[in-house]
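Asker: Can you read through this structure? Questions will come right after.
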Amino acid sequence: MTTPTLIVTPPSPPAPSYSANRVPQPSLMDKIKKIAAIASLILIGTIGFLALLGHLVGFLIAPQITIVLLALFIISLAGNALYLQKTANLHLYQDLQREVGSLKEINFMLSVLQKEFLHLSKEFATTSKDLSAVSQDFYSCLQGFRDNYKGFESLLDEYKNSTEEMRKLFSQEIIADLKGSVASLREEIRFLTPLAEEVRRLAHNQQSLTVVIEELKTIRDSLRDEIGQLSQLSKTLTSQIALQRKESSDLCSQIRETLSSPRKSASPSTKSS
């Protein structure tokens, strides 16, 4: 039988360190740069439109205003480029931290799965050993059933040879019960042969192995009980046959004595006459 195994609960995943997964908070300078970049984005549209107008009529009307607008446009572009340069590294760092955390979780899950696989492989090894032992026991029991079946076949042949005597000595009900018992024994032995193949196919099904083994034990016990009953019945039949033969021989001897006694009584009477 399989030995009870303990289910090992997987350990809790490692808690992420605060310093590794903590996203750095933006400083005051970063906030100022962000506000300046947003303001510059608002100004870009206005200054761009005004720059187009300034290029058209700036040198004719007010070249100083055109120079100031161009300077503001260049400053806004420089601020946007600086903001994008600063924030690109921050977003990349955040994405890398998320990927590292997911990789740690995946690594932990893989280690837990490896431990479970090793535990299941050990359980399967012990189950296969127990199954081989049960199969050997079952085949030995089946061989014993076949030997007993051969003995019952020889006994049945003896009963067939003495059919006439059995009909005279015993009733038809006892013979019918004996035939029914032998037929049921044959059917159960035929049923055991596909069960042996079923046991081989069920080697990979661990959950149903215990149920199949219990059923086989029940069938084996029932067959043993029936074999014991049949052996007891055969003993009783043998004793009854011997008793009936003895009674018949006694009856025959009595009949012979009664038949011979009138002859003896008749012989003295003839002499006296």
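For all residues, glycine too, the Cβ spot is worked out from N, Cα and C.
According to Swiss-Prot, the natural variant ILE47 to Thr carries this note: In strain: D(s)/2923, D/IC-CAL8, D', F9334, D-9291, J9336, J9346, J(s)/5942, E/DK-20, F/MRC-301, E/4a, E/12a and E/7a. For the natural variant ALA62 to Thr, Swiss-Prot gives this note: In strain: H/UW-4. The structure shown keeps the original residue. For LEU90 to Pro, Swiss-Prot lists a natural variant annotated as follows: In strain: C/UW-1. In Swiss-Prot, a published natural variant is listed as GLU116 to Lys, annotated In strain: D(s)2923, D/IC-CAL8, D', F9334, D-9291, J9336 and J9346. Quoted from Swiss-Prot for the published natural variant HIS119 to Leu: In strain: Da/MT-566. Under the heading of natural variants, Swiss-Prot lists GLY180 to Asp and annotates it as follows: In strain: Da/MT-566. Quoted from Swiss-Prot, the note attached to the natural variant THR218 to Ile states: In strain: J9329 and Ia/9309. For the natural variant CYS252 to Arg, Swiss-Prot gives this note: In strain: C/UW-1. The structure shown keeps the original residue. Here the residue is the original one, while Swiss-Prot reports the natural variant SER260 to Pro with the comment In strain: K/UW-31.
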Asker: Work through the variant positions one by one (GLY180, THR218, CYS252, SER260) and name whichever has its CA nearest to the CA of GLU116 (variant position).
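Answerer: So, spelling it out, the nearest of the variant positions is THR218.
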Asker: Distance between SER260 (variant position) and CYS252 (variant position) at the Cα atoms, whole Å?
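Answerer: If we compare the Cα positions of SER260 (variant position) and CYS252 (variant position), the gap is 12 Å.
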Asker: Which one is closest to CYS252 (variant position) in space, judged by CA to CA distance, out of the variant positions HIS119, GLY180, THR218?
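Answerer: Result for CYS252 (variant position): the nearest of the variant positions is GLY180.
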Asker: Do me a favour and check the Cα-Cα span between GLY180 (variant position) and THR218 (variant position); whole Å is fine.
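Answerer: About 21 Å separates the two Cα atoms.
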Asker: Per 10 Å Cβ neighbour count, which of the variant positions HIS119, GLY180, THR218, CYS252 ranks highest?
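Answerer: Of the variant positions HIS119, GLY180, THR218, CYS252, the most buried by Cβ count within 10 Å is HIS119.
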